[in-house]
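K.L.:
So Swiss-Prot lists the following for this protein:
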- Met84, Phe98, Asn163, His239: substrate binding site (BINDING)
- Asn85 to Ala: Markedly impaired damage-excising activity for U/G, hoU/G, hmU/A and fU/A. No cytosine-excising activity for C/G, C/A, C/T and C/C (MUTAGEN)
- Gly87 to Ala or Ser: Impaired the damage-excising activity for U/G, hoU/G, hmU/A and fU/A (MUTAGEN)
- Gly87 to Phe: Loss of damage-excising activity (MUTAGEN)
- Phe89 to Ala, Gly or Ser: No effect on damage-excising activity for U/G, hoU/G, hmU/A and fU/A (MUTAGEN)
- Gly90 to Ala: Loss of damage-excising activity for U/G. Weak, but significant activity toward hoU/G, hmU/A and fU/A (MUTAGEN)
- Met91 to Ala: No effect on damage-excising activity for U/G, hoU/G, hmU/A and fU/A (MUTAGEN)
- Phe98 to Leu: Impaired the damage-excising activity for U/G, hoU/G, hmU/A and fU/A (MUTAGEN)
- Asn163 to Asp: Impaired the damage-excising activity for U/G, hoU/G, hmU/A and fU/A. No cytosine-excising activity for C/G, C/A, C/T and C/C. hoC-excising activity for hoC/A, hoC/T and hoC/C (MUTAGEN)
- His239 to Leu or Asn: Markedly impaired the damage-excising activity for U/G, hoU/G, hmU/A and fU/A (MUTAGEN)
Amino acid sequence: MPQAFLLGSIHEPAGALMEPQPCPGSLAESFLEEELRLNAELSQLQFSEPVGIIYNPVEYAWEPHRNYVTRYCQGPKEVLFLGMNPGPFGMAQTGVPFGEVSMVRDWLGIVGPVLTPPQEHPKRPVLGLECPQSEVSGARFWGFFRNLCGQPEVFFHHCFVHNLCPLLFLAPSGRNLTPAELPAKQREQLLGICDAALCRQVQLLGVRLVVGVGRLAEQRARRALAGLMPEVQVEGLLHPSPRNPQANKGWEAVAKERLNELGLLPLLLK
């Protein structure tokens, strides 16, 4: 029988480390509370092979994550850019979605201590803002908006970036596992909880348009919102991953054309 991994036993909710607490400040505080609620619900799930270790950067990278939400989620948002889940060299290191280290530190201006996950894979160490490896997806994503908007405040005036699922899954070898690679029953349990949380988060922020970054994020957003919030528009954006051949042919140009099609460029150039 494959060993079942109980998320709560792999990754205790930061108790001995530092119990996450939302920061004061209305909307940001409420958003953080929703994330902690999601963490609590996910901690009850069990995962078996091929999952070896689970990282939750919303817990061990709580300080920079809280700083990100507090700084850039101070008011309602018209547009939510939705990623799927953390990457090993992005949010897993910094607590910020698509969180390539230099972009997080130097453009977004987010800092804060990153703790060590309770169980860490030797091939995927968490080094926080000292991580020397760049996440290509995050560098492309935030680099594009840096070039387009100039200052992060311009981007975040109308937009926010969030991941549907806060968990990073690693195989025993250390290989990154996407949620799509999980056993079907476990995947649907996981994403069902995340879908419900997304509906609450979209309602909280007053979002009118969700842009799924990558096909899976777009599909899940459509599925989550169609029944409960059909008034929210859902569209897709090509994922900037280097594993995506189309993205390697000039993702920035593709992204700009897509945002123009969606009528978003005026919001991002103010």
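First residue shown is number 1, and so on along the chain.
The backbone N, Cα and C atoms fix where each Cβ goes, glycine too.
Substitutions noted, but not modelled.
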K.L.:
Other residues near the substrate site, CB within 8 A of the CB centroid of Met84, Phe98, Asn163, His239?
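P.N.:
Leaving out the recorded residues gives Leu82, Gly83, Asn85, Gly87, Pro97, Ser137, Val213, Gly214, Ala217.
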K.L.:
Using DSSP reduced to three states, classify His239 (mutagenesis position) as helix, strand or coil.
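P.N.:
Reduced to three states, the DSSP call for His239 (mutagenesis position) is coil.
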K.L.:
Check the Cα-Cα distances from Asn85 (mutagenesis position) to the mutagenesis positions Met91, Phe98, Asn163, His239 and tell me which is shortest.
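P.N.:
Closest by Cα: Asn163.
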K.L.:
Write out the long-range same-chain contacts of Gly87 (mutagenesis position), meaning residues 6 or more apart in sequence whose Cβ is under 8 Å from its Cβ.
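P.N.:
Looking at Cβ-Cβ distances below 8 Å from Gly87 (mutagenesis position), excluding near sequence neighbours, one finds Phe98, Glu135, Ser137, Gly138, Leu168, Asn176.
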K.L.:
Taking only the Cα atoms, work out how far Met91 (mutagenesis position) lies from His239 (mutagenesis position), in Å, as a whole number.
P.N.:
16
K.L.:
Could you list the residues of the same chain, at least six apart in sequence, whose Cβ is under 8 A from the Cβ of Phe89 (mutagenesis position)?
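P.N.:
Long-range Cβ contacts: Glu100, Val101, Cys131, Gln133, Ser134, Glu135, Gly138.
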K.L.:
With H, G and I counted as helix, E and B as strand and the rest as coil, say where DSSP puts Asn163 (mutagenesis position).
P.N.:
strand
K.L.:
Roughly how many Å separate the Cα of Asn163 (mutagenesis position) from that of Gly90 (mutagenesis position), to the nearest whole number?
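P.N.:
Answer for this pair: 12 Å between alpha carbons.
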K.L.:
Measuring Cα to Cα, how many Å separate His239 (mutagenesis position) from Met84 (substrate binding site)?
P.N.:
10
K.L.:
Cα distance, Met84 (substrate binding site) to Gly90 (mutagenesis position), nearest Å?
P.N.:
13
K.L.:
Where the record says Met84, Phe98, Asn163, His239 bind substrate, what is the longest distance in Å from one Cα to another among those residues?
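P.N.:
If we measure all Cα pairs in Met84, Phe98, Asn163, His239, the largest is 13 Å.
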